[in-house]
Structures are given as C-alpha cells and as structure tokens.
Amino acid sequence: MPMRIERDLHMAIGNGETSYTKNSRIQEKAMFQMKSVLEEATRAVCTTLLPQTMVVADLGCSSGPNTLRFVTEVTRIIAHHCKLEHNRRHDHLPQLQFFLNDLPGNDFNNLFQLIEQFNKSSTTHKGDAATEALQPPCYISGLPGSYYTRIFPSESVHLFHSLFCLQWRSQAPEQLKGTQKSCLDIYITKTMSPSMVKLFQQQFQKDFSLFLRLRYEELVSGGQMVLTFIGRKHEDVFTGESNHLYGLLAQSLKSLVDEGLVEKEKLESFYLPIYSPSVGEVEAIVKQLGLFNMNHVKVFEINWDPYDDSEGDDVHNSIESGENVAKCLRAVMEPLVASQFGERILDELFKEYARRVAKHLENEKTKHAVLVLSIEKAIIHV
C-alpha cells in the first residue's frame with residue numbers, strides 16, 4: 001500500500017515496548033531545554049494581552065506524556081505569573097483552553113485517556129484552598145487536522161507551541177516521484193545530486209512559509225509561537241546530523257533488500273518526508289515574509305541516545321546506546337516504514353539498525369541539533 005502522509009505519519013500507537021509513549025525521552029529532554037523560552041512567550045501573552053480566556057494550541061501533539069507535560073508547564077507559568085504580578089484571586093485568573101492537534105492517524109484514544117487522568121489529578125486538589133487559588137480553570141480538547149491547513153478561526157489563538165514536528169514535510173517532493181535514485185537516498189546524502197537536494201530544500205521553504213502564513217491568520221495581534229524542531233548546526237546541507245541518522249536507516253533497509261526481505265523497487269521509490277533546516281534557512285523565511293518579529297532563536301544538542309546524559313565525546317556502551325536509538329527511531333518511523341514495506345520486516349529492520357548505530361557510535365558520538373524559535377505576530381501597517 002503506497003505511503004500517505006495524512007494516514008501514515010503518526011507515532012507508534014499504544015503503550016507497548018515499541019510505542020512512542022515508552023520511547024519519547026528525547027522529546028522530553030528537548031522540552032526541558034526550551035522551558036525558559038516557553039516561559040518568556042507565555043508571560044508575554046499574559047502581560048501584553050491580558051486575555052480572560054487564553055487559547056493555547058499544541059501542534060503535532062502526538063499521544064505520549066509530553067503533551068500533558070506541556071499543558072502542566074503552561075498552567076504553572078500562568079499561575080505563577082498571576083500570583084507575582086497581580087496577586088489575583090482564583091475568580092480573576094484567566095481561563096485556559098488547550099487544543100491538542102495532530103493528524104487523524106494520531107493515537108487520540110490514548111491521548112484522551114491521559115487527559116482523563118490529568119483531569120482527575122487536577123480534581124483531587126479541589127478543596128485545597130492554597131492549591132486551588134493558584135490553578136487557572138483549564139479545558140482540553142483534541143483537534144485532528146494538518147497544521148499545513150487552516151485549523152482555527154481568524155485571530156483566535158494566543159499561543160502556539162510545536163515540539164519536534166516542523167522537520168516533517170507535508171509530502172516528499174512531488175518531482176522525486178519516478179526519479180531514478182540510489183537505494184540509499186531516502187534522505188540527503190553526500191552522493192545525492194544537487195538538483196535532488198534542492199527539491200528537499202524547496203519543499204521545506206514551501207511548507208514553512210505556508211505554516212507561518214496560516215498561523216499569522218489564526219493568531220491574535222501580539223500572539224506568540226514557540227517552535228522546537230530537529231535542524232542542523234551548519235549551513236552546509238550535506239553535513240547535517242540527520243543525514244547520519246537516516247543514512248544508517250537506508251543502509252539497514254538496503255541490507256534487507258540484499259537478503260530478499262524487501263523489494264528493491266520499493267526502496268528505490270521511498271523517500272522520507274523530512275528536512276532538517278539550518279538557523280539561517282529558518283531566519284531567512286521569517287524575515288522574507290515579514291509577518292513575525294523574532295524574539296529568540298538558538299540551537300542546542302541532545303545525544304542520539306536519550307539515556308546518555310553525559311556531555312563528553314565517548315559512548316560508554318555502544319551496543320546499549322544503539323538499541324536505545326533504534327527504539328526511539330522506531331517509535332517515530334514505524335507507521336511510515338510499515339506502510340511502504342509491511343509490518344513483518346520491522347523487528348529485523350530495527351535490529352539491524354541498532355547494530356549499525358552501535359558501530360557508528362564506536363567511532364563518533366553524534367548528537368541531534370535542535371532549533372528553538374520564538375516569534376511574535378507583527379503588526380503590519382497598510
């Protein structure tokens with residue numbers, strides 16, 4: 001069955017050992033790294049706009065615990081801000097409306113169960129005057145749909161947030177269909193032709209520009225966006241950290257072709273709908289559109305192995321790290337890979353991938369480059 005983004009682009013569902021719920025620690029670590037940026041943007045909304053009902057949207061929310069961590073963090077920031085700045089009573093706190101958005105294939109059933117647990121946990125604090133006085137009323141809804149389309153009314157949202165989503169494209173470049181390529185070129189490689197690389201770059205430019213235009217329409221004047229996604233440290237597109245990550249996946253798929261487990265034609269027609277941009281590429285699009293003021297942009301790094309918290313260049317156990325990296329990538333890629341090659345190859349594929357990652361880490365400890373962008377809707381004078 002051919003891959004379809006709107007159907008197949010979602011994280012591995014459920015709560016099993018290969019699920020996204022159990023393998024989303026990298027995203028959790030990224031959320032911790034960008035907390036100060038999120039706090040600054042949230043406080044700016046509270047200070048400048050003073051909304052009675054604050055509408056917050058998490059775009060590409062997925063279905064794991066990080067989604068509710070975001071809700072908890074924003075609620076905490078607002079409660080703390082109101083206490084410090086205004087010493088507000090509970091009846092004067094803003095009401096919070098959270099919209100959790102993702103494509104229809106997302107595991108919304110699991111997400112709604114987490115929301116129910118979250119609401120029950122919040123309810124247990126009722127009656128505790130000290131705690132309740134600091135808790136803004138909070139309402140949470142799911143919102144299926146692509147963030148590459150309009151999903152909110154005009155000027156209705158105060159704060160947009162997105163974590164590890166905007167590296168995903170709305171589609172693989174259309175012009176690549178039917179193009180002759182190497183089995184290893186599922187993403188950008190050093191041997192890929194410049195014309196093919198340009199197609200990946202143009203798809204990013206098209207998608208990111210569209211995303212910003214859509215959010216501009218949906219944000220209130222002075223509204224904020226905090227966007228965190230996989231990028232690259234250097235401007236040279238051939239030296240991106242993601243190139244290694246997905247290159248090893250391509251090699252693993254090629255090994256299954258050699259074993260007769262995967263059809264060569266299926267691998268030759270497979271592209272990842274991904275692009276990891278540089279800071280320069282992101283800034284250029286924001287400035288070119290002129291729709292947003294840029295408050296903050298930075299790059300930080302996270303080890304491939306989410307359980308490796310060391311800052312050095314050595315990997316202490318490459319085999320274990322290889323397995324950890326494979327679990328994380330499987331949780332993200334499983335539905336896409338299964339739609340193209342079938343579910344029966346998944347265990348063998350990611351076993352091979354873990355082996356290749358371990359070998360790679362013996363020679364080079366590699367890290368994800370993560371971009372954090374904080375922007376504010378600009379006032380355009382006609």
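Glycine residues also receive a Cβ, built from the backbone N, Cα and C atoms like all the rest.
The number of other CB atoms found within 10 A of the CB of D102 (S-adenosyl-L-homocysteine binding site), across every protein chain shown, is 26. Per Swiss-Prot, S-adenosyl-L-homocysteine binding site is recorded for Y20, C61, N66, D102, L103, S146, Y147.
Here Q27 (anthranilate binding site) comes close to S62, G64, N66, L163, F164: these same-chain residues lie at least six apart in sequence, with C-beta atoms under 8 angstroms from its C-beta. If you look up Swiss-Prot, you'll see Q27, W168 marked as anthranilate binding site.
All protein chains shown were included, and the count of other CB atoms within 10 Å of the CB of Q167 (mutagenesis position) stands at 19. According to Swiss-Prot, the mutagenesis experiment Q167 to H carries the annotation: Increased activity with benzoic acid as substrate, but no activity with salicylic acid as substrate.
As a published mutagenesis entry, Q167 to M appears in Swiss-Prot alongside the note: No effect on substrate specificity.
The note that Swiss-Prot attaches to the published mutagenesis Y246 to W is: Decreased substrate specificity and increased activity with benzoic acid and salicylic acid as substrates. Long-range neighbours of Y246 (mutagenesis position) (same chain, six or more residues apart, CB within less than 8 Å of its CB): I186, Y187, L272, I274.
In three-state terms derived from DSSP, E268 (Mg(2+) binding site) belongs to a helical segment. Other Cβ atoms within 10 Å of the Cβ of E268 (Mg(2+) binding site), summed over all protein chains shown, number 15. The feature Mg(2+) binding site is assigned by Swiss-Prot to E268, F270.
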To the nearest Å, how far is the Cα of D102 (S-adenosyl-L-homocysteine binding site) from the Cα of W168 (anthranilate binding site)? 12
Among the binding-site residues Y147, W168, F270, point out the residue whose Cβ has the most other Cβ atoms within 10 Å, with all shown protein chains included in the count. Y147
Whole-Å Cα distance, E268 (Mg(2+) binding site) to W168 (anthranilate binding site), is 20
What does DSSP call W168 (anthranilate binding site) in the simple three-state scheme? strand
Looking only at the recorded positions C61, Y147, Q167, W168, F270 (Mg(2+) binding site) has its closest CA neighbour at W168
